[in-house]
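Swiss-Prot lists Glu155 with the feature active site, for ATPase activity, giving sequence analysis as the kind of evidence. Positions annotated as Mg(2+) 1 binding site by Swiss-Prot, on the basis of sequence analysis: Asp286, Asp418. Annotated Mg(2+) 2 binding site per Swiss-Prot: Asp286, Asp342, in sequence order. Where Swiss-Prot documents Asp286 to Asn as a mutagenesis experiment, the accompanying text is: 50% loss of endonuclease activity. One entry in Swiss-Prot concerns the mutagenesis experiment Asp342 to Asn. Its note says: Almost complete loss of endonuclease activity. The note that Swiss-Prot attaches to the published mutagenesis Asp425 to Asn is: 50% loss of endonuclease activity.
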Amino acid sequence: MEVSRPYVNTVDVIDFGIDKRFFRLPVSGILAQEGITPNGPQIAIINALEDPRHRFVTACVSRRVGKSFIAYTLGFLKLLEPNVKVLVVAPNYSLANIGWSQIRGLIKKYGLQTERENAKDKEIELANGSLFKLASAAQADSAVGRSYDFIIFDEAAISDVGGDAFRVQLRPTLDKPNSKALFISTPRGGNWFKEFYAYGFDDTLPNWVSIHGTYRDNPRADLNDIEEARRTVSKNYFRQEYEADFSVFEGQIFDTFNAIDHVKDLKGMRHFFKDDEAFETLLGIDVGYRDPTAVLTIKYHYDTDTYYVLEEYQQAEKTTAQHAAYIQHCIDRYKVDRIFVDSAAAQFRQDLAYEHEIASAPAKKSVLDGLACLQALFQQGKIIVDASCSSLIHALQNYKWDFQEGEEKLSREKPRHDANSHLCDALRYGIYSISRGK
């Protein structure tokens with residue numbers, strides 16, 4: 001287990017005193033009443049929330065540790081205080097119903113009187129004036145208009161829009177003194193949840209704290225069940241769900257890419273790339289308007305059969321003339337031999353040719369074959385990305401297969417169209433259009 005702030009106790013639940021702690025009622029009381037003996041990650045979550053130095057707690061914790069269980073228990077404890085508002089944000093309807101049932105079960109178990117219960121809007125108002133609300137990250141607007149004391153993001157990383165939902169809609173609702181937010185999840189690669197997790201290690205953000213735990217930190221975990229899962233699920237899924245590993249995730253397209261092997265500082269190799277006879281220089285272009293237009297400059301080395309990505313460009317809502325100016329810059333700087341553009345962007349190619357005298361060819365379009373080609377090249381170490389191409393690196397790490405609407409089932413028929421698509425498409429257009437087996 002790892003905690004970003006070393007002073008956070010992971011062995012014993014600490015009482016910070018009624019004047020300083022977050023929960024007015026002692027956490028030890030609800031733990032004893034419920035017969036809960038918390039494990040290390042659960043203790044860390046409790047103490048991190050109780051500590052007045054923290055407002056935002058990010059817990060990247062694997063399955064079989066009880067992160068959601070302890071979070072909902074703490075949310076219920078907060079509701080026992082008068083005139084408190086607790087919001088739980090869930091990524092989908094299924095998880096929302098689980099949380100709703102857990103809170104309702106605790107309210108019923110302790111015989112709390114309710115003034116209002118709205119199953120449709122997922123709201124419960126208690127007789128003490130406290131309110132529990134459950135919302136989805138995709139519809140965070142439904143939760144604004146109130147000031148919350150405690151916001152819990154359950155399985156936060158599952159929703160791609162959770163980060164924006166918090167930054168734009170929900171963080172302004174934490175305007176009460178000592179209001180806090182808890183983000184709990186298994187990871188999903190390098191999305192916004194990883195960014196929030198990194199905040200806890202930033203010394204300039206002392207009110208953030210991060211916790212990492214796996215099934216090994218739960219002494220009550222069934223190791224036989226864990227080993228059966230290891231044998232029956234994919235390697236990436238096991239590392240994601242049971243190791244809480246940010247570096248891989250189920251559905252990751254370029255799981256053969258890793259920054260250690262495939263990202264290099266190529267600035268010191270300029271003399272190497274100046275040998276025009278040894279290289280072919282390519283541009284791969286994915287065209288968009290509201291979506292960004294992405295351009296990658298790629299050097300293909302004949303002798304080693306290796307592709308070097310030297311420069312990236314990604315701009316939205318620009319004119320063809322503005323994109324053409326950048327493309328001409330690349331042509332002049334890198335002596336570009338061939339330009340491959342999304343075959344669906346015929347008008348863009350025509351405008352480049354007739355208005356800017358830039359010739360291009362339609363890229364090979366087969367998506368699955370092109371992705372398989374790139375996967376194999378990464379596996380063979382045949383694609384190297386310059387360290388300055390930070391957006392491409394992020395895209396490669398987070399590009400994933402699409403999910404069917406409302407399901408966890410992956411579709412491997414097509415990639416998900418999101419912010420990671422554009423540079424990955426440009427890479428595919430540039431490389432697959434000249435690759436082996438053409």
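Each residue, glycine too, has its Cβ placed from N, Cα and C.
The structure, with features from Swiss-Prot marked on it.
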| residue | record | CB count, 10 Å |
| --- | --- | --- |
| Glu155 | active site, for ATPase activity | 23 |
| Asp286 | mutagenesis position | 26 |
| Asp342 | mutagenesis position | 23 |
| Asp418 | Mg(2+) 1 binding site | 15 |
| Asp425 | mutagenesis position | 25 |
Item to complete: Looking only at C-alpha atoms, tell me how far Asp342 (mutagenesis position) is from Asp286 (mutagenesis position), rounded to the nearest Å.
Response: 6
Discussion item. Give me the CA-CA distance between Asp286 (mutagenesis position) and Asp418 (Mg(2+) 1 binding site), in Å, as a whole number.
Written reply: 13
Worksheet item: At the Cα level, what's the spacing in Å between Glu155 (active site, for ATPase activity) and Asp418 (Mg(2+) 1 binding site), rounded?
Response: 20
Worksheet item: Per DSSP, to which secondary structure element type does Asp425 (mutagenesis position) belong, with helix, strand and coil as the options?
Response: helix
Discussion item. Going by DSSP, is Asp286 (mutagenesis position) sitting in a helix, a strand, or coil?
Written reply: strand
